[in-house]
Amino acid sequence: MTNLRKTHPLMKIVNSSFIDLPAPSNISSWWNFGSLLGVCLIIQILTGLFLAMHYTSDTMTAFSSVTHICRDVNYGWLIRYLHANGASMFFICLFLHVGRGLYYGSYMYLETWNIGVLLLFAVMATAFMGYVLPWGQMSFWGATVITNLLSAIPYIGSDLVEWIWGGFSVDKATLTRFFAFHFILPFIIAALAGVHLLFLHETGSNNPSGLCSDADKIPFHPYYTIKDILGVLLLILTLTSLVLFSPDLLGDPDNYMPANPLNTPPHIKPEWYFLFAYAILRSIPNKLGGVLALALSILILAVVPFLHTSKQRSMMFRPFSQCLFWILVADLLTLTWIGGQPVEHPFIIIGQLASILYFLLILVIMPITSLFENNLLKW
């Protein structure tokens with residue numbers, strides 16, 4: 001008799017995705033982040049659900065309801081900080097996951113990669129709207145500044161902004177709709193993640209060497225299930241340490257002041273995971289130019305597969321490309337630092353140089369270096 005897990009209509013889907021799935025025998029811990037992102041999403045949906053039970057999306061009571069959650073709800077402080085810091089862990093895993101894809105040439109699976117770029121946009125939109133909900137000073141002014149960027153779109157800009165606001169400023173209508181979208185988007189993200197996996201399992205995983213691994217596959221369970229569980233334990237250890245020892249480490253003190261439209265904070269800045277894009281936005285003195293650069297800083301990922309000029313897929317055996325990759329990482333860290341600094345000398349020029357280098361590396365320097373490496377190998 002055939003095993004039930006191979007015949008049952010529901011169980012055979014799970015079986016072919018997580019148990020009997022043929023996986024390359026040499027994938028490293030950099031391949032753990034997909035499953036960690038799944039765990040992050042589950043944590044965010046669960047903690048978010050419990051927060052939504054006590055939160056009120058009204059400008060008069062939003063701030064108080066968050067205070068009430070932290071003070072009066074059983075373990076409300078824990079749920080709130082798990083959710084806030086869970087977002088940071090989510091983005092750390094996301095950036096490492098994307099970095100892995102860039103380093104090992106996983107972007108050659110076009111459908112999987114494009115769904116991934118779409119997922120990145122969806123997660124960023126969700127995080128932005130979630131940051132507005134506590135209705136602190138940074139929530140309000142962050143929402144005002146970022147939504148106002150859309151007014152740079154020619155002809156329809158100002159109408160579009162008022163349509164998103166639901167009025168002539170960020171107010172009750174804005175908060176209510178942001179809460180509604182913040183609630184529904186994670187479920188859309190979960191569905192997209194399913195499609196992401198579906199496309200991945202059409203081709204199978206890439207591996208560090210970038211070579212075809214059909215000749216050497218091992219079953220996903222028990223090898224990679226155990227490996228993933230180790231990753232999950234480390235993720236939970238990091239998250240709980242952050243939540244229990246320094247829950248406000250990554251937050252902004254300004255957000256502990258209720259939103260006040262009459263008082264602008266001295267430095268308006270988003271959460272740390274948006275700072276690199278924010279720095280690129282600020283480095284261009286023109287409003288429309290800044291908005292375009294902001295959008296392109298993420299959209300550029302969709303262009304990467306078409307800029308792959310190397311005869312090798314992975315960077316594992318390409319030392320020059322490796323150097324450039326780590327320069328790109330250092331550049332992104334520099335942009336993240338600049339995004340959190342005030343707009344004054346020398347931060348302005350550093351931000352502008354780092355922004356130029358970011359686009360130059362991806363669009364020009366890395367493709368040319370790949371051609372040079374092909375030449376060295378007489379390919």
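Each Cβ is built from the backbone N, Cα and C atoms, and glycine gets one as well.
Original residues only: the substitutions mentioned are not part of this model.
A C-beta separation below 8 Å, combined with a sequence spacing of at least six in one chain, links H83 (heme b b562 binding site) to Q44, T47, G48, L51. The annotation heme b b562 binding site is assigned in Swiss-Prot to H83, H182.
Shown in sequence order, F33, G34, L37 are the residues of the chain, 6+ apart in sequence, with a C-beta less than 8 angstroms from the C-beta of H97 (heme b b566 binding site). Taken from Swiss-Prot, the feature heme b b566 binding site covers H97, H196.
Residues or ranges marked as ubiquinone binding site by Swiss-Prot: H201. The number of other Cβ atoms within 10 Å of the Cβ belonging to H201 (ubiquinone binding site), over all protein chains shown, comes to 14.
The DSSP secondary structure for A122 (variant position) is helix. Other Cβ atoms within 10 Å of the Cβ of A122 (variant position), summed over all protein chains shown, number 16. A122 to T appears in Swiss-Prot as a natural variant; the accompanying note says: In strain: Isolate IZEA-6137.
Around the Cβ of G194 (variant position), the number of neighbouring Cβ atoms within 10 Å comes to 11. Looking at Swiss-Prot, you'll find the natural variant G194 to A noted as follows: In strain: Isolate IZEA-5339.
Natural variation at this site is recorded by Swiss-Prot as L234 to F, annotated: In strain: Isolate IZEA-5326, Isolate IZEA-5381 and Isolate IZEA-5561. In the shown protein chains, 13 other C-beta atoms lie within 10 A of the C-beta of L234 (variant position).
A coil conformation is recorded for M257 (variant position) in the three-state DSSP classification, outside any helix or strand. Among the sequence features in Swiss-Prot, the natural variant M257 to T is noted as follows: In strain: Isolate IZEA-2887, Isolate IZEA-3303, Isolate IZEA-3383, Isolate IZEA-5326, Isolate IZEA-5339, Isolate IZEA-5381, Isolate IZEA-5561, Isolate IZEA-6137, Isolate JS3032, Isolate JZ665, Isolate JZ835, Isolate San Rhemy and Isolate SI-91.4.
Annotation of the natural variant A295 to V in Swiss-Prot: In strain: Isolate IZEA-2887, Isolate IZEA-3303, Isolate IZEA-3383, Isolate IZEA-IZEA-5326, Isolate IZEA-5339, Isolate IZEA-5381, Isolate IZEA-5561, Isolate IZEA-6137, Isolate JS3032, Isolate JZ665, Isolate JZ835, Isolate San Rhemy and Isolate SI-91.4. According to DSSP, A295 (variant position) sits within a helical segment. When Cβ atoms from all protein chains are considered, those within 10 Å of A295 (variant position) total 15, not counting its own.
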- Message: Can you tell me which of the variant positions A122, L234, M257, A295 is spatially closest to H196 (heme b b566 binding site)? Compare CA atoms only.
- Response: A122
- Query: By a simple count, how many Cβ atoms lie within 10 Å of the Cβ of M257 (variant position), its own Cβ left out?
  - Reply: 15
- Consider the recorded positions G194, H201, M257 and say which one has the Cα lying nearest the Cα of L234 (variant position). G194
- Message: Could you check which of the recorded positions H182, G194, H201, A295 is the closest Cα neighbour of M257 (variant position)?
- Response: H182
